[in-house]
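These notes are about the structure you will find just below.
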Amino acid sequence: MAAAPPLRDRLSFLHRLPILLKGTSDDDVPCPGYLFEEIAKISHESPGSSQCLLEYLLSRLHSSSGHGKLKVLKILLYLCSHGSSFFLLILKRNSAFIQEAAAFAGPPDPLHGNSLYQKVRAAAQDLGSTLFSDTVLPLAPSQPLGTPPATGMGSQARPHSTLQGFGYSKEHGRTAVRHQPGQAGGGWDELDSGPSSQNSSQNSDLSRVSDSGSHSGSDSHSGASREPGDLAERVEVVALSDCQQELSLVRTVTRGPRAFLSREEAQHFIKACGLLNCEAVLQLLTCHLRGTSECTQLRALCAIASLGSSDLLPQEHILLRTRPWLQELSMGSPGPVTNKATKILRHFEASCGQLSPARGTSAEPGPTAALPGPSDLLTDAVPLPGSQVFLQPLSSTPVSSRSPAPSSGMPSSPVPTPPPDASPIPAPGDPSEAEARLAESRRWRPERIPGGTDSPKRGPSSCAWSRDSLFAGMELVACPRLVGAGAAAGESCPDAPRAPQTSSQRTAAKEPPGSEPSAFAFLNA
């Protein structure tokens with residue numbers, strides 16, 4: 001800066017310090033409009049006051065938070081058109097602080113994300129373009145303190161103006177008519193057109209600022225919420241020479257002593273990508289997958305995998321941009337790079353629900369790969385030699401009788417034996433033979449009859465109960481009276497073999513042959 005301001009100007013500046021403290025506070029309360037005019041008056045007092053004012057504003061711009069930086073930048077932008085010429089001169093000499101604010105970044109806010117950083121960067125770029133523009137700024141001469149500038153709708157600060165107010169503003173020189181391709185009625189911008197045509201030039205300036213802000217830093221939440229197809233169609237060609245921060249980040253990630261990224265390196269990489277252009281970082285990483293060393297390729301693959309595990313970019317978009325390079329690496333000679341590329345490619349395809357051409361054209365199963373039959377679950381299980389067989393196939397042996405041993409006076413029914421050609425364990429891998437033996441074993445399987453013994457399956461005419469009953473096969477507990485009566489009946493017939501009879505059997509013997517046996521016959525005894 002220039003020489004130190006005199007002591008008198010410093011003391012005069014101290015009286016205006018509360019105004020500056022209120023206008024540049026570190027909170028989200030916007031600066032009141034009247035403070036802009038009060039601060040502009042300070043710059044018109046004297047060159048020393050302008051120098052003190054600039055020193056204070058630049059110190060606040062350097063040390064304050066995001067809200068304070070944004071307020072200081074708005075005050076400086078207002079002073080570009082309402083401040084003194086000496087203030088603008090010394091502000092141009094200290095433009096390094098404005099360039100530092102143009103690269104302002106930090107960790108995203110949990111609620112607002114990176115919106116505050118983008119506003120600060122856009123305001124700094126707007127201030128720099130206004131301060132160093134080719135057009136001459138409309139600087140008014142230093143006004144005395146006693147005559148403040150006239151403010152209000154339609155008011156003009158002209159000494160000889162007779163009529164003031166809305167509708168009496170003097171028209172300035174002619175304005176060149178420009179051709180607007182998107183306008184209706186021939187596409188010519190007229191002087192008396194509506195607000196849509198008047199705001200076209202302002203929208204173009206705002207679009208330039210927003211585009212530059214999007215190139216310098218992208219919001220992680222907005223990048224993750226885009227549709228993958230829309231990203232593939234609307235992706236802009238990013239000039240790698242304009243992405244110096246992204247290029248330095250990729251160089252730092254791909255150059256390391258180890259072949260894989262540590263957890264700290266991956267976290268630092270994801271945090272840095274949240275403040276930069278993630279699409280440019282992905283494009284630079286894919287450039288390091290070809291023509292580089294094996295260690296560089298592995299670190300680039302790890303960085304791509306870390307980027308895919310975050311929510312900065314959709315996995316469909318990452319797969320669309322990296323699939324050709326990953327497929328080329330996965331088809332190379334076996335090695336760590338090939339394995340890593342194949343693993344990442346399969347992970348992205350599984351996450352996106354897509355299949356690679358190599359996996360999609362699989363060979364059709366031959367006739368030997370037919371679906372196994374229902375008996376193959378156990379017939380195909382062959383025990384190891386020397387091991388105990390716990391589970392045998394269904395068709396190995398017929399179902400044996402599970403009834404308890406009959407008493408001494410109870411004659412047992414003969415159980416048929418299977419034919420002698422039935423082998424205990426069929427040959428594995430022969431489903432037709434297993435099915436045939438399973439059907440044969442079902443034909444010779446004994447079934448339980450209501451009498452309590454097992455007998456071979458007979459036709460419906462030889463069965464005691466031709467119709468299935470709800471309580472068929474259930475043995476009821478006999479009452480003590482019925483048991484005593486049964487014992488007396490047994491003593492009267494000593495020659496008959498004694499066998500335990502249930503109440504259902506006795507009831508069935510008393511009832512006529514045509515009636516259905518009842519499960520509650522003991523209630524009527």
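Each Cβ is built from the backbone N, Cα and C atoms, and glycine gets one as well.
What you see is the original sequence, not a version with the noted changes.
Note that this is a predicted model, so its numbers are computed, not measured.
Taken together, the residues in the domain 'ENTH' (8-141) have a mean pLDDT of 83 on the 0 to 100 scale. According to Swiss-Prot, the domain 'ENTH' annotation covers 8-141.
Annotation of the mutagenesis experiment ASP468 to Ala in Swiss-Prot: No effect on interaction with AP4B1 in vitro.
Among the mutagenesis experiments that Swiss-Prot reports, LEU470 to Ser is described with the note: Loss of interaction with AP4B1 in vitro; when associated with S-471.
Listed in Swiss-Prot is the mutagenesis experiment PHE471 to Ala, annotated as follows: Loss of interaction with AP4B1 in vitro.
Here the residue is the original one, while Swiss-Prot reports the published mutagenesis PHE471 to Ser with the comment Loss of interaction with AP4B1 in vitro; when associated with S-470.
According to Swiss-Prot, the mutagenesis experiment GLY473 to Ile carries the following note: Loss of interaction with AP4B1 in vitro; when associated with Q-474.
As a published mutagenesis entry, MET474 to Asp appears in Swiss-Prot alongside the note: Decreased interaction with AP4B1 in vitro; when associated with A-476.
Annotation of the published mutagenesis MET474 to Gln in Swiss-Prot: Loss of interaction with AP4B1 in vitro; when associated with I-473; the original residue is retained in the structure shown.
Under its mutagenesis annotations, Swiss-Prot gives MET474 to Ala the following note: Decreased interaction with AP4B1 in vitro.
For the mutagenesis experiment PRO517 to Ala, the note given by Swiss-Prot reads: No effect on interaction with AP4E1 in vitro.
According to Swiss-Prot, the experimentally introduced change ALA519 to Asp is described as follows: Loss of interaction with AP4E1 in vitro.
Under its mutagenesis entries, Swiss-Prot includes PHE520 to Ala with the note: Loss of interaction with AP4E1 in vitro. Listed in sequence order, the same-chain residues six or more apart from PHE520 (mutagenesis position) with CB atoms under 8 A from its CB number zero; the list is none. Classification of PHE520 (mutagenesis position) by DSSP places it in coil, neither helical nor stranded.
Annotation of the mutagenesis experiment ALA521 to Asp in Swiss-Prot: No effect on interaction with AP4E1 in vitro.
According to DSSP, the domain 'ENTH' (8-141) comprises 95 helix, 2 strand, 37 coil.
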